[in-house]
Structure formats: C-alpha cells, structure tokens
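As written in Swiss-Prot, here are the features:
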{"type": "BINDING", "residues": "S50, H178, G179, K182, G211, S213, N253, D255, S256, R259, R280", "note": "beta-D-fructose 1,6-bisphosphate binding site"}
{"type": "MUTAGEN", "residues": "D83 to A", "note": "Severe loss of catalytic activity"}
{"type": "ACT_SITE", "residues": "D83", "note": "active site, proton donor"}
{"type": "BINDING", "residues": "H84, H178, H210", "note": "Zn(2+) binding site"}
{"type": "MUTAGEN", "residues": "D255 to A", "note": "9.4-fold reduction in substrate affinity and 50-fold reduction in catalytic affinity. Has some activity towards tagatose-1,6-bisphosphate"}
{"type": "MUTAGEN", "residues": "R259 to A", "note": "1.8-fold reduction in substrate affinity and 2.8-fold reduction in catalytic efficiency. 6-fold reduction in substrate affinity and 24-fold reduction in catalytic efficiency; when associated with A-278"}
{"type": "MUTAGEN", "residues": "D278 to A", "note": "159-fold reduction in substrate affinity and 2770-fold reduction in catalytic efficiency. 6-fold reduction in substrate affinity and 24-fold reduction in catalytic efficiency; when associated with A-259"}
Amino acid sequence: MPLCTLRQMLGEARKHKYGVGAFNVNNMEQIQGIMKAVVQLKSPVILQCSRGALKYSDMIYLKKLCEAALEKHPDIPICIHLDHGDTLESVKMAIDLGFSSVMIDASHHPFDENVRITKEVVAYAHARGVSVEAELGTLGGIEEDVQNTVQLTEPQDAKKFVELTGVDALAVAIGTSHGAYKFKSESDIRLAIDRVKTISDLTGIPLVMHGSSSVPKDVKDMINKYGGKMPDAVGVPIESIVHAIGEGVCKINVDSDSRMAMTGAIRKVFVEHPEKFDPRDYLGPGRDAITEMLIPKIKAFGSAGHAGDYKVVSLEEAKAWYK
C-alpha cells in the first residue's frame, strides 16, 4: 500500500464523521507504540514530524522509520505529515523526500501574507500529489520554541482563506494551546467549539484541532510520583474533542500525551530498578505506555475499524485531483 494523502484520509473521515489521530514522532519507539495501537484497532493514522523532531532525528531517519511502519503494516493507511513547516524551503524538502502531506504554518503573518505563502506551498505540493494543511488564527502556548497568544479563527476569514489558497485541510484556533499546560486550571477550560461547525460549513473542507492532548491525571500523577514536576498540567477534555469531531474536526493533533506516557513509564523503571542500564529495559515500557495511552483515544475519535474502508490513492494518482 502506498502512503496515503491527507486529503484522502480526512475526506473519508469527514464523510463518515470520525476523527483521525495525528501523533507526533521523534524516534523508533514512539512510532512502534503508535503502530501497535492502530494495528490492534484497525485504524488509519497520521505520523507527523515537527521541526523540532526533524532537528533531533533528521528528516531522513524519521521518514525511513515511518516507511518501515508502512512496510510492516500494509493494511493500515498511513499518512506521513510535516507538522508546522514554517518556510517554503522546509516544506519543499519534506515533499521531495516523499512526505505525503505537509503543513505550512504562516499564521503568525498578516492575512494577505499568510495567503501568499500558503499559495506558493499549495502550487508546489499539489503538482506532486501532496496534500497541504494550513493554519488561520493562532494557538497559545509554545510550539517548537515559538511562543504565541490565542487569536481565534474567524469563520468568514476561514472561508476566504480556503477559497484563495485551495488548501486541503485547515487548522483552526478555538482556544486550545500547545504543550501540557493548556489552561490555568480545569475550571478555566474554555473552548469555542461553536465556531467549528460554522467554519466547516463555510469552507467545506476537513478541519484540524491542534493542541489536543488531554493530559490524563493518572499519567501526570505517575510522573510526579517518580520524581517529575508537572503539578499544574491541564489538557483538553476528551469529551470536548469528541464534540469538535461531531462538528467538523477530522484531524486531531496529539503530542504531549504520548510524551508524558513514555516519560512516566521510564521514570518508574529508573526509580524501581536503579540497576537497569540497558536502554531496552526502559524504552520498551515507554513504548508500551504510548500504546496504552492511545488505544482509548483512537476509540473515542471514532477511527477504529476504518482502516479497510478505502483503497489508498498514490501520490501520482492524486495529481489528477488538482488539474
């Protein structure tokens, strides 16, 4: 099975009203942990690489690890996605290396400049059958060393942006933020999910929810129990994510939850078995913790059982969509 494009994967999700998890990866164990979950549940999946991940692991290493997942699990639709590409050059590099989807994030620019940059990326990507996600509005928190304050996506701006750029998916700002500290407290959680359906109806394309880690209390407690310091971490309730999926969100970005699951498991090994020094003795439990974390999420997103619903279209075939 070839790599799946974001357009096809999210098009199916939008049609059948479920969400697909987009899980950030940095190394082999994360990819294996994610794949174990989606294989067990027969779910499509998006493996995405951020700028920080590419600096850490190198784009070629990560691409080859993701391709290994595709080779080992040919029955699972897999999209390899560049997360938060910030320049045309970085996006071109990912496309030329064989990524099936890219995000160009020019949301920190004024509207017209965001449109201009995004159109350049769309032209380059679509000529090669590659899907494009863009962002309008800004999320709070810190994403790869870039600090932002929240600016919610305006529905009419979203409609105009999609019409002008021709993007395949749009990341909308509805009050979530990057990182594990999304809100000051659980009582402070405020999300503008009411905007999602309006934007979905106006644009007619799949929407993306960034900053969607739930920061489960049991995982946070484990980290703190074994020497960590995350007392004030607060995430997005899974119920809010499910609500957003029902309104038009099709791609759900999750990063912090996987990191926390792996960190908690590794800390536990270090404290309970200080004699261990073989990386397999702690990376293995970390990998398993990711699987355990993601299984209930994937079920909640509704994508379980949908891996065999469609025949994946190759990038070469996908070029015809844009002619």
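Cβ coordinates come from backbone N, Cα and C, glycine included.
At each noted position, the model has the original residue.
Listed in sequence order, the recorded positions from H84, H210, R259, D278 having a Cα within 10 Å of the Cα of N253 (beta-D-fructose 1,6-bisphosphate binding site) are H210. DSSP assigns H84 (Zn(2+) binding site) to a strand. The Cα of R280 (beta-D-fructose 1,6-bisphosphate binding site) lies closest to that of R259, out of the recorded positions H84, D255, R259. In sequence order, G211 are the recorded positions from D83, H84, G211, D278 with a C-alpha within 10 Å of the C-alpha of D255 (mutagenesis position). Distance between Cα atoms for S50 (beta-D-fructose 1,6-bisphosphate binding site) and D83 (mutagenesis position): 5 Å, as a whole number. Just so you know, of the recorded positions H84, H210, R259, R280, the Cβ with the fewest other Cβ atoms around it within 10 Å is the one at R280.
Residue environment of D278 (mutagenesis position) contains 8 other Cβ atoms, counted within 10 Å of its Cβ in all protein chains. The secondary structure of S256 (beta-D-fructose 1,6-bisphosphate binding site), as reduced to three states from DSSP, is helical. Listed in sequence order, the recorded positions from D83, H84, R259 having a Cα within 10 Å of the Cα of G211 (beta-D-fructose 1,6-bisphosphate binding site) amount to none. Note on proximity: of the recorded positions D83, H84, H210, D278, the one nearest S256 (beta-D-fructose 1,6-bisphosphate binding site) is H210, by Cα distance.
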